[in-house]
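According to Swiss-Prot:
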type: ACT_SITE; residues: Lys396; note: active site
type: BINDING; residues: Leu113, Asn114, Gly115, Gly116, Lys127, Gln190, Gly222, Asp253, Lys396; note: UTP binding site
type: BINDING; residues: Gly115, Gly116, His223, Asn251, Ile252, Asp253; note: substrate binding site
type: BINDING; residues: Lys127, Asp253; note: Mg(2+) binding site
type: VARIANT; residues: Gly116 to Asp; note: In Don Q cell line; low level of activity
Amino acid sequence: MSRFVQDLSKAMSQDGASQFQEVILQELELSVKKELEKILTTATSHEYEHTKKDLDGFRKLYHRFLQEKGPSVDWGKIQRPPEDSIQPYEKIKARGLPDNISSVLNKLVVVKLNGGLGTSMGCKGPKSLIGVRNENTFLDLTVQQIEHLNKSYNTDVPLVLMNSFNTDEDTKKILQKYNHCRVKIYTFNQSRYPRINKESLLPVAKDVSSSGESTEAWYPPGHGDIYASFYNSGLLDTFLEEGKEYIFVSNIDNLGATVDLYILNHLMNPPNGKRCEFVMEVTNKTRADVKGGTLTQYEGKLRLVEIAQVPKAHVDEFKSVSKFKIFNTNNLWISLAAVKRLQEQNAIDMEIIVNPKTLDGGLNVIQLETAVGAAIKSFENSLGINVPRSRFLPVKTTSDLLLVMSNLYSLNAGSLTMSEKREFPTVPLVKLGSSFTKVQDYLRRFESIPDMLELDHLTVSGDVTFGKNVSLKGTVIIIANHGDRIDIPPGAVLENKIVSGNLRILDH
């Protein structure tokens, strides 16, 4: 928290503090307003309209940020959700499918969150353009999935990409290659907000530019921005006019987030006749998911609670797998008409996530964000569906990439499914060390992807390379100490083995 805010909180504990605080906050808001007006004067006529919308949106978020004090949830009010508010997927699936699947599919729009860069995996440009399977990128697989649906059922399900200013240009260049696919592709941009100095709480940006020295002055404000940006883009009204009724929103790097016909049918033909405006797919927590947001009952409504909102004294309780058994997959099904209604009433309420960052020059900043799932409490008749783990297959690291590139999964029409040859439906735990962090380095260290059908756990640390046709089974731990190197020879079978020390294989 900034020194400014700390000074404020001290002042609050004194007499007349609230009045003093109010004056300070008003002064600060006025200063920010002036700074934003200065920034807007640097916009060209072409940039002016969308920059003004962005800065107006930022001002609203900033105003709320200044008003908030302490954790945004009262721990005493958090309850487990009622039984009927989170339905098991098996129950949804048991209802079967309608005779005319195309009639429900034609009411759907698929939206993929495509604002992220591949920097965490050492790649420049949009993450969605990283090759994940047989040289297919995340975007290729998404297009293949939807094209398969449209061809199979003679439907017209469009794909919409929510880009950020970081990914828009590169994504649009690549979209030409899908011109002959049977998928209409649309894009819109999420907002661009200025980062603020952690001490002064004023914007770092001096002009609208986000290149050169100003590259780090701006950020995309989280996927909660989808509601306003989708509405402002005009696409929301376009789809409503075309008779579309629901959007299926998911992260483009979640390879398990395919269109599920059973969930869609449940939305379009609810058993009690009352339609859900918002469905969140949740899945059971494992020890690896303790930080994931969870669905709770709060003041009579379903509410997503993230770890950042939890008071420090209750963090361990929040992480407990026994008390909070599920977490949010960020696969969401949302009524288009409801988004329009709530957006026009300014009634979409999402908690602010304060994300601290340090810029390359060492300046400490904060960026204010919101999360798309946090809006669940603003919608009527919301529902959680507890889906199989297979619908949550995110690729955040090269460890995840190794899993999806391996023979653990088979690829069919853009969809990955667990191989029938694997005896257990669980996914192995894979931890690759820092030598594998960048995709380029990772690919160089595997002559071919090992056979992992019988693998339970793999840990690799240090300078390690794998030859062709290696097979890994059970628990395998490979550790090359600093200065050492281990080459796993071609055709090696490692089952329940620890490999350490130094092993070099050189061409004769």
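Just so you know, glycine gets a Cβ as well, placed from its N, Cα and C.
Heads up, this one's the original sequence, none of the swaps are in it.
Mapped onto this structure are the features recorded in Swiss-Prot.
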residue	record	contacts (Cβ under 8 Å, 6+ apart)
Leu113	UTP binding site	Met162, His223, Ile226, Val249, Ser250, Asn251, Ile252, Asn330, Val372
Gly115	UTP binding site	Met162, Asn163, Ser164, Asn166, Thr167, Gln190, Pro220, His223
Gly116	variant position	Pro126, Lys127, Ser128, Ser164, Asn166, Thr167, Ile252, Asp253
Gly222	UTP binding site	Ile353, Glu369, Thr370, Ala371, Val372
Lys396	active site	Ser120, Asp253
Original post:
What three-state class does DSSP give Gly116 (variant position)?
Top reply: coil
**OP:** Determine, for the substrate site, the additional residues of the same chain whose CB lies within 8 Å of the mean position of the CB atoms of Gly115, Gly116, His223, Asn251, Ile252, Asp253; present them in sequence order.
**Re:** Lys112, Leu113, Asn114, Lys127, Ser128
Subject >> Reduced DSSP assignment, Asp253 (substrate binding site) >> reply: coil
**OP:** Return the single residue from the binding-site residues list (His223, Ile252, Asp253) that has the minimum number of other CB atoms within 10 Å.
**Re:** Asp253
